[in-house]
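As structure tokens, the structure follows; a few thoughts come after it.
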Amino acid sequence: MEGSGDKRHENLDEDGYNWHAQSVESVSKALGTNPNLGVSDGRSAELLKQHGYNELKGQAGVNPWKILLRQVSNGLTAVLVVAMVVSFAVKDYAEAGVLVIVIAFNTIVGFVQEYRAEKTMDALRKMASPSAKVIRDGSHHRISSRDVVPGDLLTFEVGDVVPADCRLIEVLNLEVDEALLTGEAVPSLKTVQPIGGKDVSIGDRTNMSYSSTTVVKGRGKAIVVSTGMSTEIGKISKAINETKTQSTPMQRKLNLMAYMLLAFALLLALIVFAVNKFNFSTEVVIYAIALSIAIIPEGLIAVITIVQALGVRRMAKQHALVRKLVALESLQAVTNICSDKTGTLTEGKMVVTNVWLPGHESEYIVAGQGYETVGDLSTSAGVAVVRSAALEDVNYRLLVECCALCNTANIVEASEGKVWGDPTEIALQVFAYKMEMGMPILRKHKELVEEFPFSSDTKRMSMVCQTESGNFLEIFTKGSEVVLSICDNVMDRTGDIHSISGDEGFLKLVSTQQEEMAKQGLRVLVLAYGQVSERSIGKPLSKWERNDAEKSLTFLGLVGIRDTPRVESEQSVRNCHRAGITVHMLTGDHKATAMSIAKEVGIIEEPHGSEIANGNEIVPLSASVMTATEFDQLTDEQVDALVDLPLVIARCTPSTKVRMIDALHRRKKFVAMTGDGVNDAPSLKKADVGIAMGAGSDVAKTSSDIVLTDNNFATIVQAIGEGRRIFSNIKKFVLHLLSTNVGQVIVLLIGLAFKDRTGTSVFPLSPVQILFLNLVTGTPPAMALGIEPASSSVMQVPPHVKGLFTVELIMDIFIFGTFIGILALASWVLVIYPFGNSDLATLCNTTANLQECSTIFRARSTVQLSFTWMILFHAYNCRHLRASLLTAEGGGASRFFSNKVLVASVFIGALLPIPTIYIGTLNTEVFKQEGITWEWIIVIVSVFVFFLLSEFYKLLKRRFIKTPYNM
């Protein structure tokens, strides 16, 4: 029989074989295996050669060289490298040395930050089970999971991690936690019968078990159908590796700007040579270098890197770990969040929330979050119920006892997460603890003497208890609606028993209540109770069968269980809406559960209609809630024709999540995806911002841009607010630095007209002065702008999706730069002509000839000081680009000293140029300037005029620009 599957083996993976739809016999035949003996050792060796090891490919560790390459392969760094090479070529070692330091600093900071973030485990490899229990040639073996092959016969028990995708052939109360794949908090109860249909979601393929899922209950035997990259985990891994990382708008704009600056720098150098009739003397070459350097913002990369690094530290304190610096920019542009439900919007823990008892006017509502063993009772109308009073009701007390005793969960410290067992049973036990009737208390008076475990056939579980008196046995039963079929009676509050045999009205009442609770997204359990004696059964307890205990029971009530929303989720969603961000929930849960949670956290209110055109047919759809099957059946054209994309997609698959993100991208939306499971990994990488939960899988973390260490959806809102703050501050210091460059270019371009006796242009600013202004004077205030606190309206305006260089920012750069350049040039002209000797002398670009160059050197000092004080004042201008500096909003008045780093950088920056002007040799030999006296008046007047021009320009902006201010 082994040989019969050889040919079929070659194409099983590629054909997308529907293993869940096949009988055990068909699967065995297709794989050439014996469902009792497994494959032989020889056959397994052949299959290993054919299919390869059961491991995931393409998951190499951190590569420092690739990280380093990313740091130096951006446009701005390329510009700095070109400038450095030219400086070395003309033997201007001071300037070249400064540029080397700047490039090295930028590279080191970026490398260290990204290397730390990327230094994570090889998550996908380590998710695989380290060993597997396999049957080969009829013998049991424990082998490495990487040696498992298609056709192998595996056995599972509680605690095992499934090593490969398998078709189940035997199960005994087998439940598997598939939350990492499906997102469902409730373990999947496994079966062996074939499941028809091609489009059955993973969560509904109950006769399959998948690689990296965990057995939480029972035992099973299965045939391996897929290994390695052919497993569902492997497909996800492949999707992750194939997803290309796109650069952000700011990256693209900065790179474009850098190459434009490089081209412009070469053009300016050409202009210098042309104006000087292509005289390549040292004086002219140095002027060309000065003009080329003037247009390059040497400090920009350093400031961006440092500000982002500070932002990373700040976000880490807020429980958001940034793995990729580009996420800081991406966050501010987010327009849509696609969120997983389990563990993200919800606690990821099953909790009893509703209890319905016959004869009561309303349900009991049970408060409390997660596994906390405290929680108040109230009616559905919100009226508080005293616990002790509720327990006086015999019916309710027995229902609580049933929750505690018909249970195998173990709770040590629920508040610390020390719980073991099936999530549903944990929820029931925690509920009993809330009523101060947990199993440890009840076991003091009642002994568990027999268990009839849950099975897929009976869909119920029963426990038999011996009371202290020993006169009778108590039977506690829980399960699905089938429990009602073995109930002959119902109990009232006083404990009296009433028959319900043939009472169709009562059965309909219970059925209606079950449906209502299910519509709320609850998993509904039926609880029942009975009293018997061994004598009445007619045989000793040790020989009892299930039917001996589970008959003629008394119906106690219904318990509703669900994965409750986090306390902060509703407010977080509301904050997102206020910030212009739409929240979508993509979950593996059923539609009713998904809709209930979405309503509770505020994602949707009531489903509203939408339509799509499909030829001549109008197909009605819900614009709020759809299943993955409904969504996937639509073509891309039909999806794009929807007025609104669904806010909730239930029974969601990994491919559906990616398709949803693609649909949002086609609508020019900027998407963040949150999640914690393996099933979220492809979409986390596909999204513009992938946000993983710290308690989630390593796969999700590896695929993400940001990891939330507190698993708190509210942290996402804080992270987006922080991203907006950082991006706003980047715009502020980009304006500050680039307007300085524009001013310098204006001074040096017009300065070409000032020629000495030999006809050589004399620069108003020397290359060292320019570097001093750009790095020493301009960079500290720019960094201070980078740590400006967020404005109060940062999360009350729509996302900024236009990128860094908006029309307004470009206009501001050139207008403020023109103000600075013209006023600085005016200082140059005033010192030389009206108040100087009007003589530009000779060789004042290269020598320190004080006898002839004194006026030129004094004029340069005046220009440098005017530049210095104007760009320092301009830092305050940049705090708010529309409000007057005289107002608190604009950074003046009460806010003038709020940014202490800015105050210090401005004060120190104003004093730093003074030594370069008055210290001998340093001033004349290095900076090509000298001390001034009366020229200080020109400096002060220049700054005052710049203030007036800035205020007038802002006044015009406030009057004529009506778009929202989001900086």
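We number each residue from 1, going along the chain as drawn.
The backbone N, Cα and C atoms fix where each Cβ goes, glycine too.
ASP340 (mutagenesis position): 32 other CB atoms within 10 A of its CB, across all protein chains. As annotated by Swiss-Prot, active site, 4-aspartylphosphate intermediate applies to ASP340.
Annotated Mg(2+) binding site per Swiss-Prot: ASP340, THR342, ASP676, in sequence order.
Annotation note: THR587 (ATP binding site) sits in a coil segment as assigned by DSSP. Swiss-Prot lists THR342, GLU425, LYS478, ARG523, THR587, GLY588, ASP589, ARG651, LYS657, ASN679 with the feature ATP binding site, giving similarity to another entry as the kind of evidence.
Where Swiss-Prot documents GLU298 to Ser as a mutagenesis experiment, the accompanying text is: Decreases activity.
Mutagenesis annotation in Swiss-Prot: ASP340 to Ala, described as Loss of activity; the structure shown retains the original residue.
Following the DSSP three-state reduction, the secondary structure of ASN741 (mutagenesis position) is helix. The note that Swiss-Prot attaches to the published mutagenesis ASN741 to Ala is: Decreases activity.
The 10 Å shell around the Cβ of THR342 (Mg(2+) binding site) contains 25 further Cβ atoms across the protein chains shown.
Most Cβ neighbours within 10 Å among the recorded positions THR587, ASN741: this distinction goes to THR587.
Here ASP676 (Mg(2+) binding site) is compared against the recorded positions ASP340, ASP589, ASN741, and the shortest C-alpha distance is to ASP340. Secondary structure at ASP340 (mutagenesis position), as computed by DSSP, is coil. On the backbone, the CA of THR587 (ATP binding site) and the CA of ASP340 (mutagenesis position) stand 5 Å apart. The most densely surrounded of the binding-site residues LYS478, LYS657 is LYS657 (count of other Cβ atoms within 10 A of its Cβ). The CA atom of ASN741 (mutagenesis position) is located 76 Å away from the CA atom of LYS478 (ATP binding site). When secondary structure is read from DSSP and collapsed to three states, ASP676 (Mg(2+) binding site) falls in the coil class. Taking the C-alpha atom of THR342 (Mg(2+) binding site) as reference, the shortest distance to any of the binding-site residues LYS478, ASP589, LYS657 belongs to ASP589. In the structure as shown, the Cβ atom of ASP676 (Mg(2+) binding site) sits within 10 Å of 29 other Cβ atoms. Rounded to a whole number, the C-alpha distance linking LYS657 (ATP binding site) with ASP340 (mutagenesis position) is 10 angstrom.
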